[in-house]
Amino acid sequence: RPPPTIPGAPVVGGLLRFLRGPIPLIRAEYARLGPVFTVPILTRRITFLIGPDVSAHFFKSNESDMSQQEVYRFNVPTFGPGVVFDVDYQVRQEQFRFFTEALRANKLRSYVDQMVAEAEEYFSKWGESGTVDLKYELEHLIILTASRCLLGREVREKLFDDVSALFHDLDNGMLPISVIFPYLPIPAHRRRDQARTRLAEIFATIIKSRKASGQSEEDMLQCFIDSKYKNGRQTTESEVTGLLIAALFAGQHTSSITSTWTGAYLLKFQQYFAEAVEEQKEVMKRHGDKIDHDILAEMDVLYRCIKEALRLHPPLIMLLRQSHSDFSVTTREGKEFDIPKGHIVATSPAFANRLPHIFKNPDSYDPDRFAAGREEDKVAGAFSYISFGGGRHGCLGEPFAYLQIKAIWTHLLRNFEFELVSPFPENDWNAMVVGIKGEVMVNYKRRKLIVDN
């Protein structure tokens, strides 16, 4: 009972369609073949599992049955040697423990203070009124915030321009061709490798300086410096650099993209903007102007607005695993398929998040679908909403991301009126992390919320 295979030239047919865009391919074949189908790409076979009925094994399997390492090894030149997908599962789990420690609630509390301070400083430079590209502004604010919370005070205060330029070269060195040929000697890859070497030198200097002076900071860099493996070994400078790069890559684009989509939808649908503003007034009645971790956690309306933007536009449109054992799946219609070991297995948040049997009017922006009484993502069971992945490999940075986006939009809702003046944006399907095409131009006007006590 093998999955149906898409028709076409057996070697390059699937590759050509895949490179033209995975979402049109998935949309066409889901309609024709159903939620389980195989796409031959060169010598590999990618089997798609679309929807919670068939994707549970993808999310819940042990690493020995379904692994990330082989399919994400293209990240190794970017992250560097000795971290994440360049190490075996046991070491990778220990490194993920370092991430978990760096994202604990007590750490998040200190990060929120830094997020709020960065937002206040950034938007203080805006005038009384004006027109800005919201996408550009939020991209810049989020890299500033990430520099402060993740990379540390030294980078934020003294080396920001240098480090930003180097990360830009790393970023531009991750192209669709990089997934298949990560070491291809092209100019973008050469610039990527040079940037990675220079970043290692910069962070080695900072780490040595911190250790020599005995100073300790409230940032992710410090968490990684202080981390130890179970055998007592300290992290090396190279490992710390690689883990920081991985953290920034995981969070920077995804947060700036989602912040921008959240704003675009709030400005398009004024009833939700009004609800979000009203929520801010209620919060301010209780807490005044103060913003901290616990106060942000009270903002359910804003949370649902962000979550719905992320449902419609997950920046990671495909998740991949390498299958090391045979397994079977059963569709909700009762059809069974056997997937052999050796296949790459894929699912797509961008497509699965819009399945009409899970989400009512799936292409509509409706944050209330997550409100008490509806909770469409829970009614359909686990793995219905997969913008942050799920199961054994759910996104460790989910709480950080929500706090960061909430901190930004809390400040904006309290201090500005907006009007979207460019056409509503579209997805930029050409990017590895799917962002927003073109500018998102908005008029802003400064104002203060008046709260009736």
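Here the Cβ of each residue, glycine as well, is placed from N, Cα and C on the backbone.
Feature annotations, reproduced from Swiss-Prot:
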VARIANT   LEU175 to Gln  In clone W516
BINDING   CYS395  heme binding site
VARIANT   ASN443 to Ser  In clone W516
VARIANT   ILE450 to Val  In clone W516
*If one looks at the chain holding ASN443 (variant position), which residues at least 6 apart in sequence have a CB under 8 angstroms from its CB?*
SER129, GLY130, THR131, PHE418, GLU419, VAL421
*In the structure shown, which of the recorded positions CYS395, ILE450 has the fewest other Cβ atoms within 10 Å?*
ILE450
_Length of the line joining the Cα atoms of CYS395 (heme binding site) and LEU175 (variant position), in Å_ = 22
*Measuring CB to CB from LEU175 (variant position), give everything in the same chain under 8 Å that is also at least six residues away in sequence.*
ALA188, MET432
